[in-house]
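Listed in Swiss-Prot for this protein:
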- Gly9, Ala10, Thr11, Ser36, Ser87, Met88, Lys89, Thr90, Arg122: FMN binding site (BINDING)
- Lys37 to Thr: In strain: DEC 1a (VARIANT)
- Arg52 to His: In strain: DEC 1a (VARIANT)
- Ile70 to Thr: In strain: DEC 1a (VARIANT)
Amino acid sequence: MKLIVGMTGATGAPLGVALLQALREMPNVETHLVMSKWAKTTIELETPYSARDVAALADFSHNPADQAAIISSGSFRTDGMIVIPCSMKTLAGIRAGYADGLVGRAADVVLKEGRKLVLVPREMPLSTIHLENMLALSRMGVAMVPPMPAFYNHPETVDDIVHHVVARVLDQFGLEHPHARRWQGLPQARNFSQENE
């Protein structure tokens, strides 16, 4: 499997880092990373890693200004793309087909080729413009996976929340996260089921 990972300057850099770390442990997945200029700034603000450290997690790292990169062509086959975190600027550009920079171009290619595109939008609150852009992309088949915590898991750390979001992103490609905690039903429902087996 070949996956493109785009990271933009929206807050949420730990999500992108955790995704790359998880994919790094999957030998059957080849990753192509593009970090926007502001993604690099956000990574160094929000994580203990440098942009160089994060780039090293991917099999291939591409210059965000390189419109001639291999992932800018539909003839280079991939299984899809994840933009995590996805800024509202990037989301709007993808919706409009405005392929500014390699993140936007790669997403545009994935869309036109009918491949899987997953966006992890980071903004709050959401304006009508944001929601309309998301709705339009959803109607095009783009998966919107906002980083919502699952409180039924009783997360104790930020990492617990991050791992859950990454697991839900990987679900979109049929990939299993080693730290995924899945809904098992209500405790009383489980007990009733076991008692009646």
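Positions of Cβ are set from backbone N, Cα and C atoms, glycine also.
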**Request:** Out of Lys37, Arg52, Ile70, point to the one nearest Ser87 (FMN binding site) in space (Cα versus Cα); all of them are variant positions in the record.
**Result:** Lys37
**Prompt:** When you measure from the Cβ of Gly9 (FMN binding site), how many other Cβ atoms are you left with inside 10 Å?
**Reply:** 21
**Asked** Far apart in sequence but close in space: which same-chain residues, 6 or more away, have a Cβ under 8 Å from Thr11 (FMN binding site)?
**Response** Thr42, Glu46, Pro85, Arg122
**Asked** Given the recorded positions Gly9, Lys37, Lys89, which one's Cα is the least distant from that of Ile70 (variant position)?
**Response** Lys37
**Complete:** For the recorded positions Lys37, Arg122, the largest set of other C-beta atoms within 10 Å encircles the C-beta of Arg122
**Prompt:** Which ones are near Lys37 (variant position): of the recorded positions Gly9, Arg52, Lys89, which have a Cα within 10 Å?
**Reply:** Gly9
**Request:** Quick one: pull the CA-CA distance for Gly9 (FMN binding site) versus Arg52 (variant position), whole Å only.
**Result:** 16
**Cα-Cα distance linking Lys89 (FMN binding site) and Arg52 (variant position), given in Å to the nearest integer** = 24
**Asked** Can you tell me the three-state DSSP label for Ile70 (variant position)?
**Response** helix
**Complete:** Mapped onto three states, the DSSP assignment of Lys89 (FMN binding site) reads helix
